[in-house]
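Per Swiss-Prot, the features are:
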type	residues	note
BINDING	L180, P181, T182, G183, A184, G185, K186, T187	ATP binding site
DOMAIN	167-314	domain 'Helicase ATP-binding'
DOMAIN	398-543	domain 'Helicase C-terminal'
MUTAGEN	K186 to A	Loss of ATPase activity, still destabilizes dsDNA
Amino acid sequence: MLLKTFYTQQWLDDETFKKLLTFSRFLGRDKNGSQFVIDIERARRNKVKLDDILSILSELGIELSETDLREMAKYLPEYDVEFELKDGKLIIKPHVFILDIIKDYKDKGILKYDKQSKVYVTDPYYYYQIKNRLEENGLKIKDLGLDVKELNINFKGELRDYQKEAVDTWLQRGSGVIALPTGAGKTVIGIKIITEVRKSTLIVTFTKDQMLQWRDAILKFTDANRSDIGLYYSEEKNIRPITITTYHTAYRHIDELSGKFELLIIDEAHHLPADRFKEIALKCIASKRLGLSATPVREDGKHEELFKLMGGLIYFKTPQELIQKGYLAPFELIQIRVNLTSKEKLKYATLLSQFRKVAGGKKVSELIQLVKEGNSNAIEAMKIYNEMKKIVNLAENKLKALDDIIQKENGNKILIFTQYVDQAEEIAKKYNAYLITGKTNKNEREKILRIFKTLKSGILVLTTVGDEGLDIPDANVGIIVTGTGSRRQFIQRLGRLLRPSNGKVARLYEIVTRGTAEEYQASKRKDITFGLDIYSSSEEDLV
């Protein structure tokens, strides 16, 4: 865009001439002197500011009218780049040429250029990265003017040596994932980090129960007032210097939450890479990020996305390391193998044959994707597959083996895990055990946990609701009647037993059906290390 034409009769040395060419074009000489025209696009490309143009012209005795100044200010504003948030996206409005600075972001598909609006569009996650890059290159930035509150609270607890190491490692980096076994005090680490950052914090939990546990732990381990903590959930949506929400609520309301926090804490962070939930991290601007998980490695490989969004895996300890130091109870893993009955074997074999025929050699992961696309063959194959799993999980001899284990462990505190509510109810009724499923209301659940905690012996039956998010009292025996095959679930269940107690050795029994995919998965778990190589046998192993 060409604007004001100007003349100068002064002799121009090379340096001055080159400066003029950074924001104007030389049109030639005539009787009035050297003629130039101001070129806005050239000025932008060379990152020349309006003040610089006026200074150079002033040295040559050239004054611009108020009209010219207003027109130039419109196209060459005070800032080189402006940021704004719009519809959950970060808008980058350049007034100078910046592609040379951010080309790598554009090449990777992180930045999109809107030709009509002449702006770059990306996720708010990249705000600080791009802002810092532009400032390092000398550009003047109009930032988002974020409303981040100060947080003046102090830590009242005591950290174990590995917790101190984890906190120090995180503080050196300002972001990252900390992986520690269940029962190792990840929440306390998060609270200590909140008191060190001393800025407004958003905590995202997987369940409502975890949300309440975080609130209670913050009140216990800091001098924070209850008014410092806001729960953002259901009808109660209070934003405070410390705001606690759930994955589902954060996903739905992230545009409201995005720019208000300096620190983002993601609990049970292995859930974050799910297609919907990763939007929480992508749309949140927080410059400091902490992920907490007992099992950060995902079976689908998406943990790499988790590490990218949260700052990489920066600290971890295995259960074995903490057991050696006495922080967790030692444990035994005991696999009990049972046979299918003749009737179950026949039905399983028939279904397996049907599955292989309908699946056409495709892996289960491929079938699941095809189901999402509405493929009828894949839908039929997965129906058969689920029937096969049900035969294995509900095998008659599993309940006989369960009976033997319960008799053997009589007098201990036992947790029984199953995938099926009907099976859980049947087991609880048979052994006069306590029962918690997804159908158990909050008050009843709290009552059961409170009672079970006081018992020296007893049985508590749990469905998958017990895998994460429940503060389950100490027990020393666990029995997996049915599971998903996931190592993550296996580790979560083992973790329920590892809280230390005098002379306690935790035992986790797994009842496995011979001659099925369940047996293959169980054999792979024998070599479990609990470190970063916690990859489960995937769904591919089931057929």
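Quick reminder: no glycine exception, Cβ is built from N, Cα and C everywhere.
Sequence-distant contacts of G185 (ATP binding site), defined as residues of its own chain at least six apart whose C-beta falls under 8 angstroms from its C-beta, comprise R160, Q163.
In three-state terms derived from DSSP, A184 (ATP binding site) belongs to neither a helical nor a strand segment and is classed as coil.
The Cβ centroid of L180, P181, T182, G183, A184, G185, K186, T187 marks the ATP site; residues of that chain outside this set whose Cβ lies within 8 Å of it are A294, G495, given in sequence order. Averaged across the domain 'Helicase ATP-binding' (167-314), the predicted model reaches a pLDDT of 92. With the fewest other Cβ atoms inside 10 Å of its Cβ, the least crowded of the binding-site residues P181, G183 in this structure is G183. K186 (mutagenesis position) sits 7 Å from L180 (ATP binding site), taking the C-alpha atoms as the reference points. Here the Cβ of A184 (ATP binding site) has 25 other Cβ atoms within 10 Å, regardless of which shown protein chain they belong to. Sequence-distant contacts of T182 (ATP binding site), defined as residues of its own chain at least six apart whose C-beta falls under 8 angstroms from its C-beta, comprise A294, I491, Q492, L494, G495, R496, L498. Sparsest Cβ environment among the binding-site residues L180, T187 (other Cβ atoms counted within 10 Å): T187.
K186 (mutagenesis position) has a Cβ environment of 23 other Cβ atoms inside 10 Å.
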